[in-house]
Structures are given as structure tokens and as C-alpha cells.
Amino acid sequence: MATLLRSLALFKRNKDKPPITSGSGGAIRGIKHIIIVPIPGDSSITTRSRLLDRLVRLIGNPDVSGPKLTGALIGILSLFVESPGQLIQRITDDPDVSIRLLEVVQSDQSQSGLTFASRGTNMEDEADQYFSHDDPISSDQSRFGWFGNKEISDIEVQDPEGFNMILGTILAQIWVLLAKAVTAPDTAADSELRRWIKYTQQRRVVGEFRLERKWLDVVRNRIAEDLSLRRFMVALILDIKRTPGNKPRIAEMICDIDTYIVEAGLASFILTIKFGIETMYPALGLHEFAGELSTLESLMNLYQQMGETAPYMVILENSIQNKFSAGSYPLLWSYAMGVGVELENSMGGLNFGRSYFDPAYFRLGQEMVRRSAGKVSSTLASELGITAEDARLVSEIAMHTTEDKISRAVGPRQAQVSFLHGDQSENELPRLGGKEDRRVKQSRGEARESYRETGPSRASDARAAHLPTGTPLDIDTATESSQDPQDSRRSADALLRLQAMAGISEEQGSDTDTPIVYNDRNLLD
């Protein structure tokens with residue numbers, strides 16, 4: 001049996017191991033297409049700001065082809081370094097594209113104000129054609145609709161500080177698009193707006209240079225469909241991270257945005273490790289989890305072997321990303337999601353609509369957290385030097401905290417949320433109608449009187465005796481009440497206290513002419 005277990009461990013390890021690179025075969029190269037990337041041909045700030053202005057207009061032109069759009073974006077992304085050409089040549093290793101660099105200098109004879117650097121050859125017409133200045137219609141389209149503030153006619157500046165602020169503002173909006181351009185483009189607008197507000201408050205960007213939604217949609221779609229552009233962006237991030245010492249301000253901002261980009265598309269794998277394994281609940285000892293635990297161990301080893309590109313495997317369309325999906329460990333993933341929902345409020349909005357989602361193990365994770373509340377790990381306590389008396393104190397405090405949390409969370413759930421307007425009185429609110437409405441009013445009144453006379457324990461019995469027979473029971477609440485009557489009783493007592501307080505406040509406020517009405521609709525708009 002020991003030999004079988006060793007063979008099984010070796011089999012699992014080799015099964016998930018990536019292919020070993022061999023020198024016997026040649027490198028496979030695809031059919032390349034050429035991408036022209038304009039870069040500044042001198043160190044003048046005027047040249048760089050004018051080039052940035054023309055490239056932003058070019059991207060806003062709806063008639064621009066895909067490769068030309070990619071070249072313009074690469075040119076903007078590399079403008080913050082001293083030598084953009086050297087940077088592009090150093091980090092670019094793409095089997096699908098061939099990058100051609102074109103140096104751009106100032107020119108007074110071209111409509112765009114720029115020309116391609118050449119030895120004695122007049123390239124003004126070619127530069128105007130590239131920057132779409134040969135067609136007045138396309139020029140008008142690119143002239144308007146790129147910045148939200150229509151009063152900004154151009155972004156040409158003379159001083160380096162102003163140029164860095166404008167360039168940093170534009171780059172921040174482009175880099176933020178990479179976070180969800182591949183994984184969740186439909187829901188990306190909200191998160192992108194939150195990042196923009198954050199950097200505006202930190203004075204890293206200038207609010208006046210917020211780009212229009214159409215311009216951002218064009219860039220997001222291009223990032224999603226062009227793997228070569230994403231490869232360049234990931235290579236640029238890794239190159240910035242390897243740079244020792246102090247980095248430029250724009251480079252530090254890119255590293256900050258990288259915290260939202262890294263591990264995109266790997267939420268199932270990361271959250272399973274966080275909530276399923278790191279919490280170290282005893283449920284991990286179940287036989288059902290044995291095989292999936294070994295699978296996760298192999299995947300963690302594979303993740304480390306992939307090196308610095310592992311967090312970007314989904315963005316880079318690495319085929320090995322399928323091994324890390326939750327379908328490879330469905331039971332452990334379902335259990336981890338149950339643990340996460342109980343521990344963190346942010347997990348409540350996660351989408352669990354997967355075909356391999358197992359509700360039984362999801363419930364197992366929830367119950368594991370609830371019943372383990374207040375318990376102190378003996379191993380961790382010994383490592384931290386926590387005495388037995390301190391452990392008992394911590395358990396007691398944690399139990400009271402958990403009980404308060406459960407009493408606030410458990411209770412009847414609203415089937416529909418209605419908003420109260422200032423022009424609505426209490427008599428105009430929607431009613432149940434008929435006999436059922438009178439029964440509910442009677443039960444509430446008797447419950448308040450019972451609470452005042454006999455206290456919370458007998459009031460809860462009166463509440464239970466007068467529940468409407470036609471009221472549907474919530475399945476989750478009914479299950480939890482049957483499993484833990486104490487929690488159900490505590491929840492009912494809490495509700496009766498609230499109803500009694502509401503009754504007292506109504507009696508106190510009956511003498512006033514105008515009731516106080518709170519309208520929360522504006523908070524949700």
C-alpha cells in the first residue's frame with residue numbers, strides 16, 4: 001500500500017507538470033504581421049506631447065485598422081521612458097508580430113506638425129497620411145470625442161512636469177482597462193470608475209483629462225482581441241518590477257494598477273486556497289476531499305514552476321489555465337465558497353452559478369464556520385504563546401461576537417423592497433388587504449403588549465401563536481431554525497424588541513402633525 005501511495009503521488013506530480021523545453025526541435029513561428037510603432041526621434045518635450053496628442057486622436061478615429069491601433073497604443077505606453085525604442089526592442093518577443101519603429105520629429109511643413117525622420121527624404125505626406133490628416137472628415141472625427149472636457153483642444157505642452165501629468169492620466173486609464181478586458185468586460189465600467197476616483201483623490205491623475213467612454217471602449221476591445229498587445233503590457237509590467245531602486249512616478253502607478261491585474265481569472269483557485277485550506281477547519285479530513293487536496297497541491301507546485309508569468313496566465317491565454325479552473329476540484333471549491341460567504345461580506349456577491357457547484361458542500365462550509373466560532377487552534381496558540389486562560393477568554397469573547405452577528409443576520413427576508421416618498425403618508429402604503437391584513441395588525445399589537453407585560457420570552461410565544469397561516473416560510477430560515485432553536489428564539493426576540501420600539505415611537509410621535517419620512521431612493525440611483 002505504501003508503494004501504491006508513493007506511485008500515486010508521483011503520478012499526480014508528473015500529470016500536472018508542464019512540458020520540458022527541449023533543444024531538439026526548432027521554434028514554432030506563426031505568420032507575422034507588421035506593426036508600425038511611432039516613437040519620438042529627439043528628446044524634446046514638444047515632440048513627445050505633440051506625438052501623444054496625435055496618437056490619442058488616431059485611436060479615437062473609428063476607421064483605424066487593428067494593427068495600426070495596436071502600434072499607436074504601444075507608442076503611448078512607452079512614451080514615459082527616456083528611450084522608448086530601446087524599451088520596445090528589449091521586452092518584445094512575440095511570435096505573431098514584427099514591430100517596425102518609426103522615429104518622429106517636428107515639422108512645420110506638415111498638417112500634423114510631425115514627420116518621419118529620414119536622410120534627406122521628404123516624409124511629410126506620409127506622416128499626414130499616417131496620422132489621418134489627409135482626410136478632413138476623419139480629422140474632424142478624431143478632433144472631437146476623445147476627452148470628456150470639450151474645451152480641451154490639444155494637449156501640447158512645453159514643460160516636462162505638465163507632460164508627465166497628462167501622460168500619466170492617459171496611461172492610468174489605459175492600464176486600468178487591462179484588469180477586466182479579458183475576464184469580465186461587461187462589468188468593467190464600475191470597477192474602472194472606482195479606480196479613477198481613487199487616483200483622482202490621490203492627485204495621481206488630472207480629472208479634466210478624463211477620456212470619453214467611446215474612446216475607452218475602443219481601447220478595451222482592442223486589448224481583449226489582441227494577444228500581442230497584452231503580451232507587451234505584461235512584459236512591460238515585469239520589466240518595471242525588475243528595475244532596482246527608485247522608479248519614475250508613472251512606473252510606480254503602473255505597479256499599483258498591477259495589483260488589480262495580477263491573478264485575473266484565477267479567483268476560483270486563489271479563493272479555494274484562502275478559504276478552503278488556509279482556514280484549516282477539521283472538515284479537510286473528509287475522505288471526499290483527499291483526491292482534490294492532492295490536485296490542489298500539484299497545482300500549487302505547477303504555479304510556482306511557471307515563474308513570474310503565472311499570475312498572468314489567463315491574460316496571456318496560456319492553455320494551462322484550464323487546469324486551475326474550479327471544475328478540477330468542485331467539492332473543495334464548493335466547500336471553500338461556503339466558508340468564504342460566512343467569513344467575508346464581500347463574498348456575498350460572488351456568482352456561484354456553475355454546473356459543478358455542490359450545495360451540500362457549500363452548506364458544509366457554512367456550518368463549519370458557524371459551529372467552529374470561538375474555538376482556538378491549539379497548534380497556533382502554542383506557536384503564539386497563548387496560555388489556556390487567554391484562549392478561554394478569546395473563545396468567550398468570540399462566541400458573544402458571533403451570537404450578535406447571527407442575531408443581526410438571521411430573520412425574515414423581504415420579498416420586495418419598496419421606497420417611501422415624502423408625498424406618501426402611512427395610509428397610502430401598500431397593504432395586504434382584507435382579513436389577512438387585520439390578522440397581521442392584530443398579531444403585531446398583541447406582540448407589543450405581550451412584550452411590555454411579560455418580557456421577551458413570553459412575547460416570542462405570542463408572536464409564534466399569531467403568525468399568519470398564509471405566510472410562506474423561507475427554506476434557509478426554516479432549516480436553520482430546525483437545527484438551532486436557540487438562534488431562532490433569539491432572532492424572534494430581537495424582532496419583537498424592534499417592533500415594540502417601533503410601537504413606542506409611533507405613540508410618542510402621534511401628536512406631531514408631519515411624520516418624519518426617510519427616502520433612500522437617491523442613495524441607490
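Please read every residue number as a count from 1 along the shown chain.
Backbone N, Cα and C define each Cβ position, glycine as well.
Every position carries its original residue.
The DSSP secondary structure for GLN202 (mutagenesis position) is coil. Long-range Cβ contacts of GLN202 (mutagenesis position) within its own chain (separation 6+, distance under 8 Å) are none. The RNA binding site annotation in Swiss-Prot covers LYS180, ARG195, GLN202, TYR260, ASN351.
Here Swiss-Prot describes ARG195 to Ala as a published mutagenesis experiment; the accompanying note says: Complete loss of nucleocapsid assembly. Cβ neighbours within 10 Å of ARG195 (mutagenesis position), excluding its own Cβ and spanning all shown chains: 19.
One mutagenesis experiment catalogued in Swiss-Prot, GLN202 to Ala, is accompanied by this note: Poor and slower nucleocapsid assembly.
What Swiss-Prot says about the mutagenesis result for GLU263 to Ala is this: Poor and slower nucleocapsid assembly. Contacts of GLU263 (mutagenesis position) defined by a Cβ separation under 8 A and a same-chain sequence distance of 6+ are given as ILE270, PRO311, in order along the sequence. Secondary structure from DSSP puts GLU263 (mutagenesis position) in coil.
Here Swiss-Prot notes a mutagenesis experiment, ASN351 to Ala, with the remark: Slower nucleocapsid assembly. Mapped onto three states, the DSSP output places ASN351 (mutagenesis position) in coil. Around the Cβ of ASN351 (mutagenesis position), a 10 Å sphere holds 6 further Cβ atoms from the protein chains shown.
Across the structure, ASN351 (mutagenesis position) and LYS180 (RNA binding site) place their CA atoms 16 angstrom apart. Around the Cβ of LYS180 (RNA binding site), the same chain contributes THR187, ALA188, SER191, GLU192, ALA264, each under 8 angstroms and 6 or more positions distant in sequence. Residues LYS180, ARG195, GLN202, TYR260, ASN351 are the ones the record ties to RNA, and the longest Cα gap between any two of them is 32 Å.
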